[in-house]
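Colleague: I have a structure I would like to understand better, so I am pasting it below and will then ask my questions one at a time.
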Amino acid sequence: MNGVVIPQTPIAVDFWSLRRAGSARLFFLTHMHCDHTVGLSSTWARPLYCSPITACLLHRRLQVSKHWIRALEVGESHVLPLDEIGQETMTVTLIDANHCPGSVMFLFEGYFGTILYTGDFRYTPSMLKEPALILGKQIHTLYLDNTNCNPALVLPSRQEATQQIVQLIRQFPQHNIKIGLYSLGKESLLEQLALEFRTWVVLSPQRLELVQLLGLADVFTVEEEAGRIHAVDHTEICHSAMLQWNQSHPTIAIFPTSRKVRSPHPSIYTVPYSDHSSYSELRAFVAALRPCQVVPIVHQKPCGEFFQDSLSPRLAMPLIPHSVQQYMSSSSRKTNVLWQLERRLKRPRTQGVVFESPEEKANQVKVDRDSKKHKKENLSPWAGHLERLCPHPLQARKQLFPDFCRKERDEPVLFCDSNKMATVLTAPLEFSVQLQPIDEFLFPETREKIGLESPLLSRGDSGSPARGNQSDCVGCGSPPAHISRAVPLTPESRGLALKYLLTPVHFLQAGFSSRNFDKQVEKHQRVQRSSPAVLSPVDVG
């Protein structure tokens, strides 16, 4: 990856690894070649600065959101804030890099001094006439494209290389020409060849869309048989492809590159056409700028010793106060948090799922299972009366037992067959319980539905229901009209705790088992035989 985070600044150029970016908050893209976009994808969510052409290609090819792309005009200076409040700013100027469509150099000016980042570029003397460089600009740090920084590598200019390609094509007037290219670049070479030989240049639909964006001459087409010059991807040119092409029509292939290419076929030619500066051009460029220091962009090719005599002896690197460095680092971290918050707000909210309580569900399933198991064998006379009123005991309980019990006992709800929560009332079986009649809580429609023609119990003279005193429950002479005598319980009535929850479930789980409950029933029967007691139906909420 040919990118860098400039030390002691919040600037990152062609660097897209956020984990290694540190305090960087301003990200710049020189051009769209793949070795400069490693790590950049559609998930990118930071402001990104580039040229207008690169901005268009970035959105179309990598699907980076337009919300994060900041297109800056080439040849103009732009003031950018270095913190979220705009207290510290810097100036950036974009200069045409003469490398590929949309490629630029960045000139940064701020508290850190003046930094020129060339990216990939092909030097021409006209670059020194740029307004940003012509005013005797003092460059403190020059980040230099050192791809061809090798004294042994002699490269012709692009005009000279173009003439070599023209002469080569003229040697094969009856042949088709395959030009091996990368995904971006050398479109101007294709235009010159089309105009020189008065033929159409056949492109892929993707590259045709690109040349239309660049506004080049109308000499390109996607029709295979329209012209003899075909631009293909460099990976398509191989020995098998050459055999196939030559079977249908005589064909030669040309690689316009400064890289060493091993020719797998005698009809494949390499011409040293390069979009990177040659060694002599780099020397001329550095000598004209006379920076304080030169930093190579391609880290695998150190080249500092080649430019020692071209550095400025009088220019010193600016001193950045430690307080400024701390301030810029802290502000960048705060801004990164704001970016993350903004990105999070743009995401669609995840829909939550409400789960039932596992304990509640387990208790409900257990009680339902036990209730169904003992349905026939554990019916008390009172429960049987309810079943005669309504064929479905569950429906009868829902209709007959409203949630008024909560007001009298305030006990927690442990189980309810319906969606409405209810409170279970319990009382020792030795004593009778005086409760409010159940029929008065029924609406007339409900009473008719379950087959009641008259109230089950008369209300009596008392105004509101109240729990009877325990002293009045045993040995009383004649019960009031609204209290019914308890029917003697039979052995079949065992297991009522699990069926009708006369005892809270957590009591049963805590040791008050059904066996203990059966003992209470037997004890109650003995009391009934010795002294008949009064038992009214138990209200269950």
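Glycine is no exception: its Cβ is also placed from the backbone N, Cα and C atoms.
This is the original sequence, none of the listed changes applied.
Quick paste of what Swiss-Prot says about this protein:
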type	residues	note
MUTAGEN	Asp14 to Ala	Abolishes exonuclease activity without affecting the telomere localization, leading to impaired 3'-overhang at the leading end telomeres
MUTAGEN	His230 to Ala	Abolishes exonuclease activity, leading to activate the ATM signaling pathway; when associated with 31-A--N-35
Colleague: Do you know offhand how many angstrom separate His230 (mutagenesis position) and Asp14 (mutagenesis position) by C-alpha?
Modeller: 32
Colleague: Under a three-state reduction of DSSP output, how is His230 (mutagenesis position) classified: helix, strand, or coil?
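Modeller: Reduced to three states, the DSSP call for His230 (mutagenesis position) is strand.
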Colleague: What's the number of neighbouring CB atoms sitting within 10 A of the CB on His230 (mutagenesis position)?
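Modeller: Counting Cβ neighbours of His230 (mutagenesis position) within 10 Å gives 20.
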Colleague: Would you count the other C-beta atoms found within 10 angstroms of the C-beta of Asp14 (mutagenesis position) for me?
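Modeller: Looking across every protein chain shown, the total is 25.
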Colleague: What does DSSP say about Asp14 (mutagenesis position): helix, strand or coil?
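Modeller: DSSP assigns Asp14 (mutagenesis position) to coil.
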